[in-house]
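What Swiss-Prot records for this protein:
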- R14 to A: Reduces the interaction with PE8. Lack of interaction with PE8; when associated with A-45; A-72; A-93 and A-154 (MUTAGEN)
- Y45 to A: Reduces the interaction with PE8. Lack of interaction with PE8; when associated with A-14; A-72; A-93 and A-154 (MUTAGEN)
- Y72 to A: Reduces the interaction with PE8. Lack of interaction with PE8; when associated with A-14; A-45; A-93 and A-154 (MUTAGEN)
- S93 to A: Reduces the interaction with PE8. Lack of interaction with PE8; when associated with A-14; A-45; A-72 and A-154 (MUTAGEN)
- Y154 to A: Reduces the interaction with PE8. Lack of interaction with PE8; when associated with A-14; A-45; A-72 and A-93 (MUTAGEN)
Amino acid sequence: MDFGALPPEINSARMYAGAGAGPMMAAGAAWNGLAAELGTTAASYESVITRLTTESWMGPASMAMVAAAQPYLAWLTYTAEAAAHAGSQAMASAAAYEAAYAMTVPPEVVAANRALLAALVATNVLGINTPAIMATEALYAEMWAQDALAMYGYAAASGAAGMLQPLSPPSQTTNPGGLAAQSAAVGSAAATAAVNQVSVADLISSLPNAVSGLASPVTSVLDSTGLSGIIADIDALLATPFVANIINSAVNTAAWYVNAAIPTAIFLANALNSGAPVAIAEGAIEAAEGAASAAAAGLADSVTPAGLGASLGEATLVGRLSVPAAWSTAAPATTAGATALEGSGWTVAAEEAGPVTGMMPGMASAAKGTGAYAGPRYGFKPTVMPKQVVV
């Protein structure tokens, strides 16, 4: 199309007839917004993949995932740049339109020039309007040239603004057969689960039969070995009255002997258990006798024989008891230091130094007269005889 061949009425009408630069500016803003969103998505995508493969997930699988994701990341980056370029080109087209619109002669001015020319031609008597007609034609020619120049410039600017980067859909980053394989795996798992359920149901239903069939091998063994007939004969023999009476008598007799032996066994056990205390008591008595003999020897050595005397054939009486003559003088010496316990009628002899470390517990002191008692008496009581001196 040659805009110079078109009159200004057409060029001006076309320039003023459109919607203006508004739609192109809106398109440029939309492209810029899309470019910003794609750029943000690409940056987030790259950040997530980098953090995932360098911190949490490392290995051949992560490297394979990175290799599969790289084409999509490259597409996001390229598409964001292409969208931004398209937005800028749209803005450039809008600016070119604004410039062409400003250079174009308004259609009203062109129409007024044509109306003036028609009036001058109609009233041109004797050529008096010829100069005015020539000026009007010259002005119209300028309008023609101006509109043509505006359209040529607008066409050039629009052609440059229309150079956009080609866009393409993203490449496939996953295996196209993955969904089909997943569906097949799910179907196989469902079929396997159904088969397993059927198998479990069959097992549960067959358990009673299997348990009840455990007795069949025993029966078959008895039948194959001929033991079933022998067992039947034995049962018949045991069922006869004579054999049954003999067996019952033997069982009853054995039971009677067992019942009679139980008390005897209990008695023997008790007797065996009581032997230990008796042995302990006998050992204690022997130890007491040995200690008493040692104490008597020490006491005899510690008694001084001075002042003692005896008459041959005579004995000293203690009550109705005949005792050696030495007891009448030796006994007071052993009880001279006796002290009475407060609040009781018992007396305890004071200890005396001597070769004997201690007296045997249970030795009674000499009598102090009617109503006097020695210390507590318990256990074995030895009788100590002092050494007699014959004068």
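Note: Cβ is positioned from N, Cα and C throughout, glycine not excepted.
Keep in mind the model is a prediction, meaning the values are calculated, not measured.
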If you compare CA-to-CA distances from Y72 (mutagenesis position) to each of the mutagenesis positions R14, S93, Y154, which comes out shortest?
S93
Cα proximity to Y45 (mutagenesis position), best match among mutagenesis positions R14, S93, Y154:
S93
Residue pair R14 (mutagenesis position), Y154 (mutagenesis position) - Cα distance, angstrom, rounded:
12
Which ones in the same chain are close to Y154 (mutagenesis position), with CB under 8 Å and 6+ residues apart in sequence?
M15, A96, Y97, A99, A100
Tell me the Cβ contacts of S93 (mutagenesis position) under 8 Å, same chain only and six or more apart in sequence, or just say none.
M24, G28, A157, S158, A161, G162
